[in-house]
Amino acid sequence: MSDGKKHVVIIGGGITGLAAAFYMEKEIKEKNLPLELTLVEASPRVGGKIQTVKKDGYIIERGPDSFLERKKSAPQLVKDLGLEHLLVNNATGQSYVLVNRTLHPMPKGAVMGIPTKIAPFVSTGLFSLSGKARAAMDFILPASKTKDDQSLGEFFRRRVGDEVVENLIEPLLSGIYAGDIDKLSLMSTFPQFYQTEQKHRSLILGMKKTRPQGSGQQLTAKKQGQFQTLSTGLQTLVEEIEKQLKLTKVYKGTKVTKLSHSGSCYSLELDNGVTLDADSVIVTAPHKAAAGMLSELPAISHLKNMHSTSVANVALGFPEGSVQMEHEGTGFVISRNSDFAITACTWTNKKWPHAAPEGKTLLRAYVGKAGDESIVDLSDNDIINIVLEDLKKVMNINGEPEMTCVTRWHESMPQYHVGHKQRIKELREALASAYPGVYMTGASFEGVGIPDCIDQGKAAVSDALTYLFS
């Protein structure tokens, strides 16, 4: 490398790659490291799924709309960028579960669908008497035998029965991953539930004991919620990182086609004809793209065989009087058993008042789920019409929306199927042996939320610097 400096290349400019570049630059400046840094992004823009549209006074998030405040890496990144004055918490309100065509309030005290307060669970209309009785079996059932992994569905059905799973737990948990809970890995998504069961035997009693005071549904009594975003839209986060990357050479609209050994370092072939040499590489690209770069590594088959779900979301803006809701709240999720194409809906102007102009209603509906992704390929008009038809079953909507925005994310939701953790472990061990100094990380590996991705980017920086300078 020039002037005897080491060279690190980051592949992928989503939030994982951007966080890696930002914190790598911080290390270079603070420790005066002899290091050059390059970031290569396949699309014309950085930021990945973080994308904000401002239209007719509305602030529309095409991808994630927020992050959990208690996961400290995201608020910390915002502060490190000097954007803390833009942080806003969600307004709290009642959330609902739609079963058939009835909206049921989320039972108070439910943590990811697991009851920690008995009275609201007993009185809810979400479950039949027999469904409640089956869930109560959790109090006397033994803990499951030690297992390396199992599906979310297998675990929760054994603890609380099918009805609670299908009417409450499944709509909440599968919505995060757009996945099938009977395939999703417990240990790669919510291992804390397994650990709670193993320690306390009863999942309900264990959750009740370990639940932080003032969390979950208790927040509905407060004005501020547990999620945060930026008042100008989350894309501000991306733009500010890009603006502050002073030491990083950034290629946009450029793909890495191959990563191979080149003497004691690595050679990266780009589709623009440029070849980069690197001493260490951090790969944060989606797993299918990452697999294509290292096709000669046998363990890369784990990534090639990993499925991703396609989803879409639709933002709809109305004059306030055009939408009348029987229920006050911030939104609802939908039981898979219900005859609806949408999987959830956020009453965005209630949850994020800054996102809609005064006197306007902003709804955001979600479509596409594991096993039912064809709707994503329909035209904008067809998707909008299907969404409106579903929403009109739940609320009174008069007239057409004055603003619409359809966003498709093809093969965007990596599926952590049973055994995912072990497969990733095997891949990383093979990578460390055959390609020391090359690190794969990001949403396809250990968490899809913004804080999870930031954490993974920071961990990769630590690994790369240890490899290069220890």
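For all residues, glycine too, the Cβ spot is worked out from N, Cα and C.
Sequence unchanged from the original; the noted substitutions are absent.
Gly12 (FAD binding site) counts 29 other C-beta atoms within 10 Å of its own C-beta, drawing on all protein chains shown. Reduced to three states, the DSSP call for Gly12 (FAD binding site) is coil. The FAD binding site annotation in Swiss-Prot covers 12-17, 41-42, Lys49, 63-66, Val256, Trp409, 448-450.
In the three-state DSSP reading, Pro64 (mutagenesis position) counts as coil. Swiss-Prot documents Pro64 to Ala as a published mutagenesis change and attaches the note Decreased affinity for protoporphyrinogen-IX.
What Swiss-Prot notes for the published mutagenesis of Lys71 to Ala is this: Strongly decreased catalytic activity. Within 10 Å of the C-beta of Lys71 (mutagenesis position) we count 18 further C-beta atoms, all protein chains included.
The DSSP secondary structure for Ile176 (mutagenesis position) is helix. Quoted from Swiss-Prot, the note attached to the mutagenesis of Ile176 to Ala states: Strongly decreased catalytic activity.
Around the Cβ of Tyr366 (mutagenesis position), a 10 Å sphere holds 20 further Cβ atoms from the protein chains shown. Quoted from Swiss-Prot, the note on the mutagenesis of Tyr366 to Ala or His is: Reduces protoporphyrinogen oxidation by 90%.
One mutagenesis experiment named in Swiss-Prot is Tyr366 to Glu, and its note says Reduces protoporphyrinogen oxidation by 99%.
Gly63 (FAD binding site) sits 11 Å from Tyr366 (mutagenesis position), taking the CA atoms of both as reference points. Among the listed recorded positions, namely Ile176, Val448, the Cβ with the most fellow Cβ atoms inside 10 Å is that of Val448. In this structure the alpha carbons, written CA, of Pro64 (mutagenesis position) and Val448 (FAD binding site) are 10 Å apart. You'll find the Cα of Glu41 (FAD binding site) roughly 25 Å from the Cα of Ile176 (mutagenesis position).
Long-range Cβ proximity for Ser66 (FAD binding site), meaning a same-chain Cβ under 8 A and a gap of 6 or more residues, is found for Asn90, Phe227, Gln228, Thr229, Leu234, Trp352. Ranking the mutagenesis positions Lys71, Ile176, Tyr366 by Cα distance from Val448 (FAD binding site) puts Ile176 first. Here the candidates are the recorded positions Gly12, Lys71, Ile176, and by Cα distance the one nearest Tyr366 (mutagenesis position) turns out to be Ile176. Calculated from their C-alpha atoms, the gap between Lys71 (mutagenesis position) and Ile176 (mutagenesis position) amounts to 16 Å.
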